[in-house]
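Have a look at the structure below before the remarks.
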Amino acid sequence: MADYLISGGTSYVPDDGLTAQQLFNCGDGLTYNDFLILPGYIDFTADQVDLTSALTKKITLKTPLVSSPMDTVTEAGMAIAMALTGGIGFIHHNCTPEFQANEVRKVKKYEQGFITDPVVLSPKDRVRDVFEAKARHGFCGIPITDTGRMGSRLVGIISSRDIDFLKEEEHDRFLEEIMTKREDLVVAPAGITLKEANEILQRSKKGKLPIVNENDELVAIIARTDLKKNRDYPLASKDAKKQLLCGAAIGTHEDDKYRLDLLALAGVDVVVLDSSQGNSIFQINMIKYMKEKYPNLQVIGGNVVTAAQAKNLIDAGVDALRVGMGCGSICITQEVLACGRPQATAVYKVSEYARRFGVPVIADGGIQNVGHIAKALALGASTVMMGSLLAATTEAPGEYFFSDGIRLKKYRGMGSLDAMDKHLSSQNRYFSEADKIKVAQGVSGAVQDKGSIHKFVPYLIAGIQHSCQDIGAKSLTQVRAMMYSGELKFEKRTSSAQVEGGVHSLHSYEKRLF
């Protein structure tokens, strides 16, 4: 036993593992499966880990999760769910500009503090107009003013309780006959704070609280449903007006300037320039145009995988970079064009360069599980963009179908011929709009049902927090600081180590993640 003893106590600890710099300066292209993070010291619980992350220079999220602008991943339903759970969704642009802008508008109107542009009707409108508004907007608590517009005298409100039991032949009745009159309403004065208004709404037990000025003219309204959403989703991503954050994608062509104008009018918070290879004169010119016309709009450039690519977009003025080329589950760019880079190496190299200029990095692609998210964040990414991981959730576009008894949803790459045939925007992303023969850079497939975002994303959040706990970091900021200082250590995995790290040596098993 004495042969194993070393004098001098336990003060000596051998150097173990590789720093990120040592790991990625070996010349090999590494994916997330090619390495592990070595554990640290735990003196806190997982729920104490702060996942606050920068999406762009000016937008911060409470969770580092972003949904990809793909037509089988993100429309309004996904963007709303992502924002409510602390992330953000980017509405795809493989559609008309009008459709995309309307999807953004749905997100911005979903949860609000002071609603300054609500649906308003007049006393001479009819009951059928309320039902039409309910079908179009999903609610029927509608204020009634003299002229049917904001800024005119409030005379009443119409709610579901006023119309629920009306027969169809009564749908031509004027609203003034059945509305709740002004004298029966609880209102609040203009200038009141949101907190004070919410307290009045809670005490009144009403569904809506109109805000009026000294002339009794309607200037805003607050909804009880928004109070409930605030309670149920404390991490929700919101702007200064308490509206949900929403992003959208555009291309780099001249006609995308019209799309940009519609998105700006709809209230979009951040725009990503959607290109498979972002280091182009087209993207640089578009960045400069956007920054000049909409200086307060945050712009994400990409995709890039090298520091040289990143430099040109940073010089042009981007507020964040999207990193990844050919690493997505439905992407075949590396196979077809022989261009791209393994994702772990790309994220580390670009993040290490971009951080010097205060430009956050979004790791886009190659994410197969929550461990990959943790690794991307540990390599310098501020947020992680997900496509296949969120496809087939309830909130993703498309209908479920069954194959061999398994519930599936369609999922396709924006470089697939299927997506290119749907709309020109997908062709533009891959510089294929003028080609007589299309070269597919993606495939179409199907993904198994994952349930709702409202259950799946909390699982991802908990997984990231537990990963940070094992690392010994109380925040993602600390994780990155440990990585750049060399305190955080990594280790390469052989193919045998990867087998050992997965489920093995069982006759059968059930893998339930949450």
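Backbone N, Cα and C atoms are what each Cβ position is placed from, and that goes for glycine too.
The noted changes are left out; the structure has the residues it started with.
Annotated in Swiss-Prot:
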type: ACT_SITE; residues: C331; note: active site, thioimidate intermediate
type: BINDING; residues: S276, G326, T333; note: mycophenolate binding site
type: BINDING; residues: S329, D364, G365, G366, G387, S388, Y411, R412, G413, M414, G415, Q441; note: IMP binding site
type: DOMAIN; residues: 114-173; note: domain 'CBS 1'
type: MUTAGEN; residues: S275 to A; note: No effect
type: MUTAGEN; residues: S276 to A; note: Increases Ki for MPA 7-fold
type: MUTAGEN; residues: S329 to A; note: Reduces activity by 87%
type: MUTAGEN; residues: C331 to A; note: Loss of activity
type: MUTAGEN; residues: T333 to I; note: Increases Ki for MPA 300-fold
type: MUTAGEN; residues: D364 to A; note: Loss of activity
type: MUTAGEN; residues: Q368 to A; note: No effect
type: MUTAGEN; residues: Q441 to A; note: Reduces activity by over 95% and increases Ki for MPA 25-fold
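Rounded to a whole number, the distance between the Cα atoms of C331 (mutagenesis position) and G387 (IMP binding site) is 11 Å. For the recorded positions S275, S276, G365, Q368, Y411, a Cα-Cα cutoff of 10 angstroms around G326 (mycophenolate binding site) retains S276, G365. Using a 10 angstroms CA-CA radius around Q368 (mutagenesis position), none of the recorded positions in S275, S276, C331, Y411 qualify. Across the structure, G365 (IMP binding site) and S276 (mutagenesis position) place their CA atoms 12 angstrom apart. DSSP states for the domain 'CBS 1' (114-173), grouped as helix (H, G, I), strand (E, B) and coil, give 18 helix, 13 strand, 29 coil. DSSP gives D364 (mutagenesis position) a strand state. All protein chains considered, the CB of Q368 (mutagenesis position) has 14 other CB atoms within 10 Å. Averaged across the domain 'CBS 1' (114-173), the predicted model reaches a pLDDT of 83. DSSP assigns S275 (mutagenesis position) to coil, not to a helix or a strand. S275 (mutagenesis position) sits 12 Å from D364 (mutagenesis position), counting Cα to Cα. Every protein chain shown contributes to the tally, and the Cβ of S276 (mutagenesis position) ends up with 23 other Cβ atoms within 10 Å. If you take the Cα of S276 (mutagenesis position) and the Cα of D364 (mutagenesis position), they are about 11 angstrom apart, rounded to a whole number.
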